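Enquirer: Below, the features straight out of Swiss-Prot:
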MUTAGEN   A112 to T  Loss of self assembly as a homononamer, but homodecamer instead. Retardation of the rate of ring formation
Amino acid sequence: MAAPKGNRFWEARSSHGRNPKFESPEALWAACCEYFEWVEANPLWEMKAFSYQGEVIQEPIAKMRAMTITGLTLFIDVTLETWRTYRLREDLSEVVTRAEQVIYDQKFSGAAADLLNANIIARDLGLKEQSQVEDVTPDKGDRDKRRSRIKELFNRGTGRDS
């Protein structure tokens, strides 16, 4: 049954739209801390084979679980888009920054201690080794001559003129 035309029932609502998931920075930080505690309390498990007195036994070994922004947003039940919006909100941006720093530090420290795969974490954190190659050829004119000679030989081999 539809509402009668011209009704103004919507004015009787105490608020419009759904209530925000986190109404304060403290509530968001508390939810983030719950995620951090959950990650620490729930490591990943790997089965390792050990040999003792000729008998092979398998034992579960706890492995560090890497914190992620995706894991955090799933845990606190918000989308990545909402998380990015929180980053822009004046009241929540400090909490978002702090949470992202905790996640970065946990990953970096875990990789440095060889508790997490350093290659995967380095890529995730945007870390890379850089080397810079500098041309130290003393006479740049010689380089240009070599280039034009190489181009000439290449073109002769392919049958092109230029």
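From the backbone N, Cα and C atoms, a Cβ is placed for every residue, glycine too.
Keep in mind the model shows the original residues, not the substituted ones.
Since we're looking at a predicted model, the values are computed, not measured.
Each of these features: where is it, how hidden is it, and who are its neighbours?
Expert: Using a 10 Å radius centred on the Cβ of A112 (mutagenesis position) and all shown protein chains, the other Cβ atoms total 11. In the three-state DSSP classification, A112 (mutagenesis position) falls within a helix.
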